[in-house]
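J.: Take a look at this one; I'll ask things after.
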Amino acid sequence: MQAARVDYIAPWWVVWLHSVPHVGLRLQPVNSTFSPGDESYQESLLFLGLVAAVCLGLNLIFLVAYLVCACHCRRDDAVQTKQHHSCCITWTAVVAGLICCAAVGVGFYGNSETNDGAYQLMYSLDDANHTFSGIDALVSGTTQKMKVDLEQHLARLSEIFAARGDYLQTLKFIQQMAGSVVVQLSGLPVWREVTMELTKLSDQTGYVEYYRWLSYLLLFILDLVICLIACLGLAKRSKCLLASMLCCGALSLLLSWASLAADGSAAVATSDFCVAPDTFILNVTEGQISTEVTRYYLYCSQSGSSPFQQTLTTFQRALTTMQIQVAGLLQFAVPLFSTAEEDLLAIQLLLNSSESSLHQLTAMVDCRGLHKDYLDALAGICYDGLQGLLYLGLFSFLAALAFSTMICAGPRAWKHFTTRNRDYDDIDDDDPFNPQAWRMAAHSPPRGQLHSFCSYSSGLGSQTSLQPPAQTISNAPVSEYMNQAMLFGRNPRYENVPLIGRASPPPTYSPSMRATYLSVADEHLRHYGNQFPA
């Protein structure tokens, strides 16, 4: 069984975290031995949380300084173009989003590991509680049989064997053996208080773990939602989404540093326990259970003897002696006193049941079962649980870094959106290729019919009247296209023949549109040339 004890070895991260300096609030060194009830030890853990709070303050100071510089300092456009500015914002957002997604992935893994470790601890505590409760039940049940049930049968047999002194001596001897068994069983430790403490610890662990797991899950969802808002804000160039991202990012930044403080303090405290768990358990159970019994279960050494060996051996010998005496009475006394058979058979059945309880008790008080539960609990705390806390701490740090980057990129994106809107405002509204003019024309009614080619054949006889009147510059190109469409097809619709009235192609004139435009123009020239010859 010595090999089972070697199975637990404090991992390297436990030693590394335990080596973190423990300093009190007065900046004095504190003993790193795990003692949660000690006020100085509690101050050392609180000091670690204050270190994270100081880091949060420095982070906020840096962000405020950067935001002030970004809002009041003007950048030279000759040195860095707008296109480069937009590209820089995009890549900053991409990097921040990737860091945030990586942080959430690490956080999910750490949250799952911590949850597994906590539930493994709870299962081990429940198994140990089941063993302790079984020991107490067997001891109390056997004591009840020896003190009450056996006494009743012996009292009736004493009345039956009143005329035989030798049989009365045998009954008295059986009664002495039963008293010896009761005395030996009373020497076994009572685990009732230990069971209550372990049950309370298991319930508290489950309660805290449930809300811890749920809180981190909500924090992961919040971080992903903030990343989504940031992507939508940059894609739609929405200042409202950008402002929401900045506010939520600041909140998540505070939560990230707070979770880092909690994870760091919890990880250091757990490592202090995992370095020497036996010492802490011996100190806690010193007033409830003997040190010999505690060491027997903690170390379970094959070379050491069980503290219950003498008690169990005496119990077994007493049962064997009583069974021999009862068998002798059944053989010699029943032929003379037939009324004693029922009580003797009942005593024999009671002794057989007590022997079965003895075997169960021997198996339960053996150190191997409880020592396995102890090792499983240590594995849940010091391996899965502590690893999960480290991953959660890494998540908190990466999330703080990602949201700090997002907050830094926010003012630059805001200024870029403002500059882009200002550039749109500087464009001439009469420009037919202005995107704003196209949007305004699509939502406004037509401004009136323009002169079409039909108005040029109005019946004036002079040759000069055949020339089309000068086309006025219109700031509603959509209406002009619709009027020309009504001329040729009677239905107002958009055509692929732009700017017919102006007789000039747009700058982005495709070959197909050019061919269509030239064919229509030639047809119109031939038509009007035949009707109005020079």
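Sequential numbering from 1, following the chain as shown.
Yeah, the Cβs are placed from backbone N, Cα and C, and that goes for glycine too.
These came from Swiss-Prot, pasted as-is:
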{"type": "BINDING", "residues": "GLU113, ASP116", "note": "Ca(2+) binding site"}
{"type": "MUTAGEN", "residues": "ASN31 to Gln", "note": "Loss of glycosylation. No effect on cell membrane localization, increased ubiquitination and significant decrease in protein levels; when associated with Q-129; Q-283 and Q-352"}
{"type": "MUTAGEN", "residues": "ASN129 to Gln", "note": "Loss of glycosylation. No effect on cell membrane localization, increased ubiquitination and significant decrease in protein levels; when associated with Q-31; Q-283 and Q-352"}
{"type": "MUTAGEN", "residues": "ASN283 to Gln", "note": "Loss of glycosylation. No effect on cell membrane localization, increased ubiquitination and significant decrease in protein levels; when associated with Q-31; Q-129 and Q-352"}
{"type": "MUTAGEN", "residues": "ASN352 to Gln", "note": "Loss of glycosylation. No effect on cell membrane localization, increased ubiquitination and significant decrease in protein levels; when associated with Q-31; Q-129 and Q-283"}
{"type": "MUTAGEN", "residues": "SER444 to Ala", "note": "No effect on interaction with NEDD4L and NEDD4L-mediated ubiquitination"}
{"type": "MUTAGEN", "residues": "SER504 to Ala", "note": "No effect on interaction with NEDD4L and NEDD4L-mediated ubiquitination"}
{"type": "MUTAGEN", "residues": "TYR509 to Phe", "note": "Loss of interaction with NEDD4L and almost complete loss of NEDD4L-mediated ubiquitination. A 3-fold increase in its expression in the cell membrane and a 1.5-fold increase in protein levels"}
{"type": "MUTAGEN", "residues": "SER510 to Ala", "note": "Reduced interaction with NEDD4L and reduced NEDD4L-mediated ubiquitination. A 2-fold increase in its expression in the cell membrane and a 1.5-fold increase in protein levels"}
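Help me picture these features in the structure, burial and contacts included.
T.: Listed in sequence order, the residues of the same chain lying 6 or more apart from ASP116 (Ca(2+) binding site) and placing their CB within less than 8 Å of its CB are GLY380, ASP384, GLY388. Secondary structure from DSSP puts ASP116 (Ca(2+) binding site) in a helix.
The local packing around ASN31 (mutagenesis position), expressed as other Cβ atoms within 10 Å of its Cβ over all shown chains, amounts to 12.
A sphere of 10 angstroms centred on the C-beta of ASN129 (mutagenesis position) encloses 20 other C-beta atoms.
Listed in sequence order, the residues of the same chain lying 6 or more apart from ASN283 (mutagenesis position) and placing their CB within less than 8 Å of its CB: none are present.
Within its own chain, ASN352 (mutagenesis position) has GLN323 as residues 6 or more apart in sequence whose C-beta sits under 8 angstroms from its own.
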J.: Which residues does GLU113 (Ca(2+) binding site) neighbour through Cβ under 8 Å, counting only same-chain ones at least six apart?
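T.: In sequence order, ASP384, GLY385, GLN387, GLY388, TYR391 meet the Cβ cut-off.
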